[in-house]
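Below you'll find the structure, written out as structure tokens, and then a few comments.
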Amino acid sequence: MLIINGKIIPIAHTICAFSAFFAALVTGYSLHFHKIVTNAHYTYPDEWFPSVSATIGDRYPERSIFQILIALTAFPRFLLLLGHYYLNQSKVCFLVGVLRTVSCGGWVYITSTDDHDIHDIFMITYIVLTLPWDIMITRYSSPLTSKNKGLTATIFFGTLFPMIYWYIQHSVQQRAGAYSIYAYFEWSLILLDIAFDAFAYADFKKIDIVLAFNEKPGNTSFFQIRDSSPINYGEEKSSELQKSGEKKVEKEKPVARSATGSYFRFDSFFYLLTNIFNGFLFWSNVTSLLCSIWHFPLWYMGISGYEAAILGYLGPIFLYLPFVSEAFTQYGVLLGGIIAIGAYIVQMPELRLISVAVGTSITVATFVQNLRYITNAETSFSFALTWLLGLVASVILKMGFYTNNPTWVILDERNGGYNKTALVLTVLFGMLSPYVNSINFEGKRNAQAKSASLIGKLFLAVGFGSLLFGIHQLLTDSSTTIYWAWEGYNESHGPLPWPWGALTCTVMLFASLSSVKFMGKPLVPCLLLLISTAVLSARSITQWPKYIFGGLLYAIAMLWLVPSYFSALGQVQNIWVYVLSFSVYIIFVLAHVWVVAYAFVPMGWVLREKIETVLAFSSTFIIIGALTCKNLNIQLVTMGKKFFIYVFFFAVALLSLTARFVYDIRPTGIPQPYHPDSQLITAGIWTIHFGLDNDMWASEDRMINLIKDMELDVVGLLETDTQRITMGNRDLTSKLAHDLNMYADFGPGPNKHTWGCVLLSKFPIVNSTHHLLPSPVGELAPAIHATLQTYNDTLVDVFVFHSGQEEDEEDRRLQSNYMAKLMGNTTRPAILLSYLVVDPGEGNYNTYVSETSGMHDIDPSDDDRWCEYILYRGLRRTGYARVARGTITDTELQVGKFQVLSEQALVEHSDSMYEYGHMSEPEYEDMKFPDKFLGEGERGHFYHVFDEPRYYL
């Protein structure tokens, strides 16, 4: 019989693994230094340190030395897995370890030189699996080693952020030396990973490997691990933490009650107020993160790498780490709020995004930490109601701030943010929260509640993740469901955000208050959800019916289901259930993006233009989860009179705030054109990149200033569909139309799968129709055809149009034919404000400017155009200017001045209106563009290309 102490396993693993990487590095440095530090962009001396991939996989003999030594690591590696399994008895942990080991073999033996994509897939898989592996191993470790492992794991994942940053600097910015700095962090991950497994030494000393013959003749065993009994440090530690937590609560309860009596009960004023704010903070941070992420793929025109910040929603996974759950219980609201809201101080967009991701991660984890311990029925409903009222408060506040949340990091004091006020409130309620919410951790699991099966937990997790997505997609702004129903102006057009956004807020408030009636009774809400989803998915149902029976009914059904979910989740305390919920939420968010961004993402065709499918799946999962909740819910709740008195007070406060905001954002008067004496229409076209400027700040105020300065009567805005999760569910027309005192038509809605277009007009919009142009391959091209009532009741047609991508030639050909026919079908004077992606005088240009369309170019001699074009017909062209964008967006503002003529004047001018001949000064002073943008201009705006405006006879 041979007995070997288990400590030899981590020792052998550490020696073999470290030797493999170290030997390859030394050999590579000695033989091929210049070759292994060379990358796609730079070589020595700009780069001076090799990446792991270049070191282990590019050259002989270091590649062979590495692979031999790493092969020797396999035996102690699998012994390490078996030893951990014996100690913690966790099959899930063992399975993750095996998959992690296989993925390690993938990126080790398939190098980046062999197949770059496969190598990266295995590498990413390995890093992703390292998270649950480190957490579970740390959780199940003895107290002696858990701190060391926890610290090592924390440093490991903290190192990922600067590593990703420097990789982007290398691959996207092509910055010299960036790859060497990236390599430092990459090698640090290797050392930290080896060190983490080395800390198993203390745990493995407690076991022996026994090699012996079996007592039965003829039978032998390869080996067995012998010990008196399995040691489950995780259970011991969990028990200790739970006991210490119970003691802590017991200590705090008398202190709180002696100081404030019953103020800290579930029906107390302070409990309700604090958790309404916490609910508001939750939704503010959750919506802020995705709104910030969107800036990066937008400006990189593709996947940038910063999208990984979406993993911040998986904050609950950190509750597995020792002492983290207790820390978040005490300081989660405070830390999460300060970091996420305070991120506005950070000027660099990349670092601001990381700050928001960290803060949101803590906020989400703190929410989960509270929710998973609430087992009392009354406390559960009180917590659910305050969470809903926090949601309603955020929606009302967004309505009052023109659909921007004033706590978001895309705002500061310069563009309407109230970040400092939010920080003060966060500190106040963050300090109150651990005391007020101590009641959430009281009580035991109700004896009447049924234990959930694994399948039940899965359904509950998937349902809750879908519920979060559904609320975020349609119910985080008062105008989202309105725009799902909007089809343009006509005699019986649908609701507009003002004043009907207030109805959305009121219905959401009603649904929140009445949700107590449906706690544990999901059948009616599920039926309403089924009906409303069908209405929202039906493209034939539009305007008021879609808003009422789709949008409002959906809001009622969703909010009625929340208390049932909260009650059931309180009976299921497993952290993985919540991690799975937010994973499902992330998957649905990506699907929500894929339906529009299919041309820019892998496998985009799968979900192309299928928002209804995404909605249907989410509603189906919500219903299945809700029916599962029914089996887990405890007895009916009975809330006292005092509770409803306080709730009534908060409801009245929210209704009053709604009324105040409706009054504040009312139209300021009847819009009037700037130059009625000359009967001028000053029209512009501008691509505004979804209202986010180059530095990730909301740009509405700066856009308003330029539009005012240029005295635009009509403006077409492109890339405006911000009524999506990733754009913050914002309505750019809300503030623009209000502050500019203009009518607004929000083009094809968020359920039409376009990037959006908007028409703002000083003239009444008599009629407007929305068009989706042929796009068999690329992105959908949106268009608005609006008829404006101008001077002397002369009707003028305005077309706002965004064509497809440069790569999709057939799409653009079909779209040009469609637009030419659409413009040619009307004989009224017309203006096209467009984004055509064509050279002047070439290709599809000759379809837009043709006998079929009847349209003419505002200046055929301007040959420095590709994207934006202004065409016209039946109007007298008097001026044309191109204005630099500043840092608002990536595209200039083009402006044309046109004079509306009487029928007699039209006959007199006839074809002379289209003759070319420009001047440096206008015919009349009233027709002049502002001088402030001559020369260097103001605020980064100046006349460019011609360096001054052009005027025409």
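Residue positions begin at 1 at the first shown residue.
Keep in mind that glycine also has a Cβ here, set from the backbone N, Cα and C atoms.
What you see is the original sequence, not a version with the noted changes.
A mutagenesis experiment is reported in Swiss-Prot for this position, Gly57 to Arg, and the note states: Causes destabilization of the protein and induces the release of cell wall proteins in the culture medium.
In Swiss-Prot, a published mutagenesis experiment is listed as His472 to Ala, annotated No effect on introduction of ceramides into the GPI anchor. When secondary structure is read from DSSP and collapsed to three states, His472 (mutagenesis position) falls in the helix class.
Among the mutagenesis experiments that Swiss-Prot reports, Asp693 to Ala is described with the note: No effect on introduction of ceramides into the GPI anchor. Asp693 (mutagenesis position) falls within neither a helix nor a strand when secondary structure is assigned with DSSP, and so counts as coil.
Asp713 to Ala appears in Swiss-Prot as a published mutagenesis result, with the remark: Impairs the introduction of ceramides into the GPI anchor. Non-local contacts of Asp713 (mutagenesis position) by the CB criterion (under 8 A, 6+ apart in sequence, same chain) comprise Pro673, Tyr674, Leu680, Ile681, Thr682, Ala683, Ser761, Lys762, Phe763.
Around the Cβ of His770 (mutagenesis position), the number of neighbouring Cβ atoms within 10 Å comes to 21. Among the mutagenesis entries in Swiss-Prot is His770 to Ala, noted as: No effect on introduction of ceramides into the GPI anchor.
Just so you know, the Cβ of His802 (mutagenesis position) picks up 30 other Cβ atoms within 10 Å once every protein chain is counted. Quoted from Swiss-Prot, the note on the mutagenesis of His802 to Ala is: Abrogates the introduction of ceramides into the GPI anchor.
What Swiss-Prot lists as active site is His802. Classification of His802 (mutagenesis position) by DSSP places it within a strand.
Annotation of the published mutagenesis Asp862 to Ala in Swiss-Prot: Impairs the introduction of ceramides into the GPI anchor; the original residue is retained in the structure shown. Sequence-distant contacts of Asp862 (mutagenesis position), defined by Cβ-Cβ distance under 8 angstroms and a gap of at least six in the same chain, are Pro840, Tyr880, Val945, Phe946.
Note on Arg882 (mutagenesis position): other Cβ atoms within 10 Å of its Cβ, all shown chains, come to 21. Following the DSSP three-state reduction, the secondary structure of Arg882 (mutagenesis position) is strand. A mutagenesis experiment is reported in Swiss-Prot for this position, Arg882 to Ala, and the note states: Abrogates the introduction of ceramides into the GPI anchor.
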Inter-residue Cα distance where the pair is Asp693 (mutagenesis position) and His802 (mutagenesis position), in Å: 20
Cα-nearest neighbour of His472 (mutagenesis position) within the listed mutagenesis positions, Asp693, His770, Arg882: Asp693
Alpha-carbon distance [Asp693 (mutagenesis position); Arg882 (mutagenesis position)] in Å: 19
Chain-internal residues near Asp693 (mutagenesis position), provided their CB is under 8 angstroms and they sit 6+ positions away: Ser699, Arg702, Thr887, Ile888, Thr889
Cβ neighbours of His472 (mutagenesis position) where a neighbour is any other Cβ within 10 Å: 20
